[in-house]
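Report on the following structure.
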Amino acid sequence: MSLLLFLLSFLLDGPQGQMESYFLQVQRIVKAQEGLCIFVPCSFSSPEGKWLNRSPLYGYWFKGIRKPSLSFPVATNNKDKVLEWEARGRFQLLGDISKKNCSLLIKDVQWGDSTNYFFRMERGFERFSFKEEFRLQVEALTQKPDIFIPEVLEPGEPVTVVCLFSWTFNQCPAPSFSWMGDAVSFQESRPHTSNYSVLSFIPGLQHHDTELTCQLDFSRMSTQRTVRLRVAYAPRSLAISIFHDNVSVPDLHENPSHLEVQQGQSLRLLCTADSQPPATLSWVLEDQVLSWSSPVGSRTLALELPWVKAGDSGHYTCQAENRLGSQQHTLDLSVLYPPQDLRVTVSQANRTVLEILRNAISLPVLEGQSLCLVCVTYSNPPANVSWAWVTQTLIPIQSSEPGVLELPLVQREHEGEFTCAAQNPLGAQRISLSLSVHYPPQMSSPSCSWEAKGLHCNCSSRAWPAPSLRWRLGEGLLEGNSSNASFTVTFSSLGPWVNSSLSLLQELGPSLWLSCESWNTHGAQTTSVLLLPDKDSATAFSKGAVLGFGITALLALCLIVVIVKTLQKKGTQEEPSRPKLSRGSTILDYINVVPKTRSLARNWKAEPDAPSRSSPLDTHFPKPKKKQKDPHFTYPGCPDPTSSSQVPVSENNPEELHYAALNFSRLRLQETQDPQDTYSDYTEVRVH
């Protein structure tokens, strides 16, 4: 019987031609993760109708060495066949062998399952082991479930989360699902045949940044996936970090409200905010937006100030905003720097005249005017501003406001260099100006004397700018250095002083008018000399003496009247002790040169003889230029125009004329001596 079976088996497994009719189609390499389920598709073909065999068809899967008689199959459709112990319950022949389907299902894959597997078919006396086989490669379990959840959860709004584990064959057993996390309060139960699990809950702000885990448990293994919940909320925890020269500033309170930085340093301000969804960050200086971030970008925004300057001071605000709200913080940046842009504003006679920006400026000021100097600088911390001057003959009035220097009444003693100094702990700056006091001509009383060659007169005047000086003889003008047969004029000047000497070589007629004129841009002054030569007739000594005493009394009376009127006018106009001259004003002083007799005269008659023409200043002096009117401007610290100490000048009387002229041409001397001695000596009588 055994021999018959062997022969039949040989015939069935015999020649090569018959073996080619058997073929198995299966994947050569099959990979599976430990603990999971794997399905291996398989089909085969075999010769048909060689023998009519009604025996059942069995299929077997073996692993390892091809010796079916020495091993147990791992899976078969023959219920009477004993299976390998480790494969029981895990390997399953799912294919319908009658339909030549040899598909294999492996559950709970283990590391020991890694080997080669071949298939064998049996039907009665027909038995054949296919040469085609597959190799199972077992790998570590890395497959995880997938969790489907909204990216951002709205607080107070219900949310549904799905955990899904996918595999390729429905016959694989479903794992057991479980949820873990702070948001888990209720779990929906699902049958084990389902490959997903659903979790519903209502998120709150307390759930933000917490973990939610979905875990799958198989028979011996488990796998899980964890997600972090992101619950939407308005910006919070906004913070500003400060870096000086790329170094973090230590010992600063969180979100400082004030920051001091020295000019020239580099500064980096870093703004951060916590929000969900990410907020849009922006830096704002006052009302100007300096920079902003993208909502999908970083949660930080840096503001770079590589070279801090004075103009960078201000209120810097970092603002974070999303659809749920906003938050902001303001930093007051104070840039420290030494005094700079030092300048002086000059106000003369209560009007702003100019602004001085550099050193060594000469400032002309009219004597008697008010002057206000305001020194201004930019610095932080505020600079200590002070004034200093070289000449201290008269101490100027220092205003209570720093940097303001007031001179209510400028005098010549104030001339000199004024220096404004501004200083703070970071540095100092100075600016100087030279004060030049201008004033109109002031003439000293001229002197005249008779010399051997004729009359010699000297005239001097002082003013700034230096005045011009000339003589007027009758209708003629004598100036500079000039001479001819009738006169010689010599001119000299030194600083504010000018001097002119006149020598008259011609015979002098009666009532000859001689004057000395001086002027500059601020005014003019004239001193007149009335020459009264006597006639050659002689008079009695006694009469001349009597008349001389009478004339002397009359002269004294005239002087008293003139002085009283002058004092009354000065009292009504409240003039200062020093004459205050306006542009274009003229003062005329008169001096009379009269004979001085050696003997008493007799039978004198006095008859006044006024000049036959008006003052030459009315027609021959250059008219002063009108000053252009400046707009009124009251600078802080300068005196108000109503408190001006400048002496007012009468517009109705631009010229003041004070003179007294006496004519002695008709007085005759007593013939007690030679008439030639009558003009030998002269004396000076000055009337101001």
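Backbone N, Cα and C define each Cβ position, glycine as well.
Owing to the predicted nature of the structure, the values given are computational and were not obtained by experimental measurement.
Residue counts for the domain 'Ig-like V-type' (26-138) under DSSP (helix as H, G, I; strand as E, B; rest coil) come to 12 helix, 50 strand, 51 coil. The feature domain 'Ig-like V-type' is assigned by Swiss-Prot to 26-138.
In the domain 'Ig-like C2-type 1' (145-228), helix, strand and coil residues by DSSP number 3 helix, 36 strand, 45 coil. For 145-228, the entry in Swiss-Prot reads domain 'Ig-like C2-type 1'.
Across the domain 'Ig-like C2-type 2' (250-334), mean pLDDT in this model comes to 88. The domain 'Ig-like C2-type 2' annotation in Swiss-Prot covers 250-334.
Look at Swiss-Prot and you will find 339-436 tagged as domain 'Ig-like C2-type 3'.
Listed in sequence order, G59, Y60, F62, P68, P73, R127, F128, S129, F130 are the same-chain residues six or more apart from R120 (mutagenesis position) with CB atoms under 8 A from its CB. The mutagenesis experiment R120 to E is recorded by Swiss-Prot, whose note states: Decreases interaction with membrane IgM (with greater effect in B1a than in B2 cells).
One entry in Swiss-Prot concerns the mutagenesis experiment Y590 to F. Its note says: Decreases interaction with RIGI; when associated with F-635, F-659 and F-682.
Annotation of the published mutagenesis Y635 to F in Swiss-Prot: Decreases interaction with RIGI; when associated with F-590, F-659 and F-682; the original residue is retained in the structure shown.
As a published mutagenesis entry, Y659 to F appears in Swiss-Prot alongside the note: Decreases interaction with RIGI; when associated with F-590,F-635 and F-682.
Y682 to F appears in Swiss-Prot as a published mutagenesis result, with the remark: Decreases interaction with RIGI; when associated with F-590, F-635 and F-659.
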Completion exercise
Checked against DSSP, the composition of the domain 'Ig-like C2-type 2' (250-334) is 3 helix, 51 strand, 31 coil
